[in-house]
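Participant: Per Swiss-Prot, the feature domain 'PAS 1' maps to 32-103; the stated evidence is sequence analysis. Feature annotation from Swiss-Prot assigns domain 'Histidine kinase 1' to 187-405; the stated evidence is sequence analysis. Marked as domain 'Response regulatory' by Swiss-Prot: 452-567. Positions annotated as domain 'PAC 2' by Swiss-Prot: 685-737. One mutagenesis experiment catalogued in Swiss-Prot, PHE46 to Ala, is accompanied by this note: Decreases affinity for agonists and antagonists. The mutagenesis experiment ILE74 to Ala is recorded by Swiss-Prot, whose note states: Decreases affinity for agonists and antagonists. According to Swiss-Prot, the mutagenesis experiment PHE79 to Ala carries the annotation: Does not bind agonists and antagonists. Does not stimulate autophosphorylation and transcription of target genes. In Swiss-Prot, a mutagenesis experiment is listed as ILE114 to Ala, annotated with the note Decreases affinity for agonists and antagonists. Among the mutagenesis results in Swiss-Prot, HIS190 to Ala has the note: Strong decrease in TodT phosphorylation. The residue drawn here is the original one.
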Amino acid sequence: MSSLDRKKPQNRSKNNYYNICLKEKGSEELTCEEHARIIFDGLYEFVGLLDAHGNVLEVNQVALEGAGITLEEIRGKPFWKARWWQISKKTEATQKRLVETASSGEFVRCDVEILGKSGGREVIAVDFSLLPICNEEGSIVYLLAEGRNITDKKKAEAMLALKNQELEQSVERIRKLDNAKSDFFAKVSHELRTPLSLILGPLEAVMAAEAGRESPYWKQFEVIQRNAMTLLKQVNTLLDLAKMDARQMGLSYRRANLSQLTRTISSNFEGIAQQKSITFDTKLPVQMVAEVDCEKYERIILNLLSNAFKFTPDGGLIRCCLSLSRPNYALVTVSDSGPGIPPALRKEIFERFHQLSQEGQQATRGTGLGLSIVKEFVELHRGTISVSDAPGGGALFQVKLPLNAPEGAYVASNTAPRRDNPQVVDTDEYLLLAPNAENEAEVLPFQSDQPRVLIVEDNPDMRGFIKDCLSSDYQVYVAPDGAKALELMSNMPPDLLITDLMMPVMSGDMLVHQVRKKNELSHIPIMVLSAKSDAELRVKLLSESVQDFLLKPFSAHELRARVSNLVSMKVAGDALRKELSDQGDDIAILTHRLIKSRHRLQQSNIALSASEARWKAVYENSAAGIVLTDPENRILNANPAFQRITGYGEKDLEGLSMEQLTPSDESPQIKQRLANLLQGGGAEYSVERSYLCKNGSTIWANASVSLMPQRVGESPVILQIIDDITEKKQAQENLNQLQQQLVYVSRSATMGEFAAYIAHEINQPLSAIMTNANAGTRWLGNEPSNIPEAKEALARIIRDSDRAAEIIRMVRSFLKRQETVLKPIDLKALVTDTSLILKAPSQNNSVNLDVVADDELPEIWGDGVQIQQLIINLAMNAIEAISQADCETRQLTLSFSGNDTGDALVISVKDTGPGISERQMAQLFNAFYTTKKEGLGMGLAICLTITEVHNGKIWVECPPAGGACFLVSIPARQGSGT
């Protein structure tokens, strides 16, 4: 008997193999053979020994059991004839060739399929190799066969390839949808320019006709004109962005004097500088000739100066300089003495829709597109733009532009025709920020018998509108910002405060906070009027500090009704406080006493009665980690499961605190929860949180924390039970990401189908605007002018403009890509928006649409866009089913109501279509199941996903009269903390 000695070859080539020499056996031959056989048969993978001709000598037990054979059956027989290779004749022939190759001295390795599981009845994939073994003379005497089961690996690779393919297809579809969306908005923006021109043109004609007549509606004409110009500016900006996205924005190069262009734009701001007492310094050379797109260069300078004047306080300094940089480059610098831009935000400010918001100086108007467009125009010129700190404080913007156009570009000469005037600045937009007679706080002589209302609004047009609505019933005085309002309130407290949120100097939410801090003002009711539809902020303000929150736009009738309610409550409260003060008490004191009394009644001690033996068994054998800590969160005891989860031993945990195992960003919340628990302010709680392990890794767990029963004289002991959910959380995050992508793709596809309907819905109000504008022109042109009819026409123009703006807002909101955030849903707005979206497709398919909603609906938390997508998916399925069938009655009914117990919202989508068979109902919500000729079959699966995200249920019923009825139940919000 000989032993094997495996050596590595000195030089390896295609035909090299490991050199294994045979040596004489030692004196302990029997023992060594026994050990070798134990090891050989104990190997988990396939191992076999063949002679030089490929006949079987030895095979380990695992390989034999996998094929369902014995060694005696195959010993001495060709290896390729064994059970493993009997999948097919081709497999047998392939194995024979591999043996012949190895017998010639070449190492063989490949992936093959064999009958190697369940007694040779199941095919598995193995990483197979044949290693030639030679004696000392170099002759091949054995072949060592090895195989490693890689079936799971192959399946995983195939699944990964499939998922990658699906992801690539989804990404490509999203890209196409994004391009379609950009094209759609470009078309909508372009179509809006015509009706806006038809608003402004007739309006200018009316104003020209009424210029010398002292029309009582002149102020309203100016408001309409000013805001229509603002809307036109935003439409033009969106059109520019769409062109840049489509790479259709080009440059019209012209040889021009940059000094003259810069000087012309700068001169438009001199009036604003005088009104705000700002030192406006321009340093320009006499002449600097460059090849640029003049219009885009003027837009660059205009936007930079506009930002500087927005953020520079009264009495500040603004500089605009033009100079040569390195050879063949012009350098434009615009600096101000405003609050500056933090380094962390200097990249973000050039992103689209980003607006800088800093304490004490907030951008109250605009879309956040100005600097984004500046950057785009600069890069089109192959230039650069940067921002840094200005000397002495403030922001310093630097723009570098090449003086020469790219080689081969067409450059117009100075004599080529150009528009008559350079860029004209609409300074009215920036004059609103300057202090003048209208913007200063206005206080009228008060009459003692009328309640006082203070209006805080930075926009003069809106301020004047609110004042006109209320001045007939109340004593109204105004302030342009929160700081001035706080000063006025200290001297003359109002009965009602009406404030905007986004204002310069002091914002509305900061004003509310300051008012509530002052005892003498804390009882004043506050109404917030804002165009910022932030549901989270709205709920926070309503729950903590304000009595009403009204979104812009709003009707004058609704404003008067809400103001009347708040003022009446304030007057009644004042009378009650006065009555109670005569008795030596106050409402606030009584309320405080009631709350404290109720809190004491709710406190109780929870007794735990578990035996020591039972506790010990649970403690030591539980799969969940159990930790006992003192009030300082120091670890007293930790069970084996916790030690295994975190990697700390029993000695490692001695003297450690749970805070040392807590990531720093979670530590404040954990401390607060623990303090509430110890102080009796919170009951037993469960929280999902992370822990730091000994090896530096982080795990996620569900932690349940409670107080142990406490004996008299003993310190409190805290029980913490930790359930490791790291793998579950990672899987859930991956699933959530895929679901978010799928929901967004579905929403984009839905909006793509609605493009024609939305365009139709926008055209209707725009056509009405044009008709009413022409009618108003005729009525005002009559002698005498028909003022009442003109007024009604203007009111209809405003109404239809609001309707077009609402449609655009609704589309932007529906397409906005964002993470799922659960927050209070405005059901009234959801019902209105959904009805508006479905109106056109239902009419186009001759389907009668009815939307029914209860007056009082349960309050639910969720993602409003996803809920709207769910309803639209169900409704469009119903419309399509009715359209494809020959239905005598074509009816679709959407209903919104509470359930019998009032703890859930029930949404019903009922149609009179052909209905659903029992066979179809069993698979209805399965992914990729569809009864249509086209489509992926994902619509109802996405509806199910959205419902489950909101902890709701979805099901379908078949009414006796025919058709189908889909029902969705979403639980109402329970408490204020969920």
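Glycine residues also receive a Cβ, built from the backbone N, Cα and C atoms like all the rest.
No noted substitution is present; original residues retained.
Describe the structural surroundings of these features, if you would.
Facilitator: A mean pLDDT of 85 is what the model gives for the domain 'PAS 1' (32-103).
Across the range of the domain 'PAC 2' (685-737), the DSSP-based residue counts are 12 helix, 25 strand, 16 coil.
A sphere of 10 angstroms centred on the C-beta of PHE46 (mutagenesis position) encloses 24 other C-beta atoms.
Counting every protein chain shown, the number of other Cβ atoms lying within 10 Å of the Cβ of ILE74 (mutagenesis position) is 20.
Neighbour list (PHE79 (mutagenesis position), Cβ cut-off 8 Å, at least 6 residues apart, same chain): GLY48, LEU50, GLY54, ASN55, VAL56, TRP85, GLN95, VAL99, ALA145.
Taken residue by residue with DSSP, ILE114 (mutagenesis position) is part of a strand.
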Participant: Across the domain 'PAS 1' (32-103), what are the DSSP residue counts per state (helix, strand, coil)?
Facilitator: 43 helix, 13 strand, 16 coil
Participant: If I take the alpha carbons of ILE74 (mutagenesis position) and ILE114 (mutagenesis position), what is the distance between them in whole Å?
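Facilitator: Answer for this pair: 16 Å between alpha carbons.
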Participant: To the nearest Å, how far is the Cα of PHE46 (mutagenesis position) from the Cα of ILE114 (mutagenesis position)?
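Facilitator: With distance taken Cα to Cα, ILE114 (mutagenesis position) is 11 Å from PHE46 (mutagenesis position).
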Participant: Taking the Cβ of ILE114 (mutagenesis position) as the centre, count every other Cβ atom within 10 Å, in any protein chain shown.
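Facilitator: A count of 26.
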Participant: Helix, strand, coil: count each for the residues of the domain 'Response regulatory' (452-567), based on DSSP.
Facilitator: 53 helix, 23 strand, 40 coil
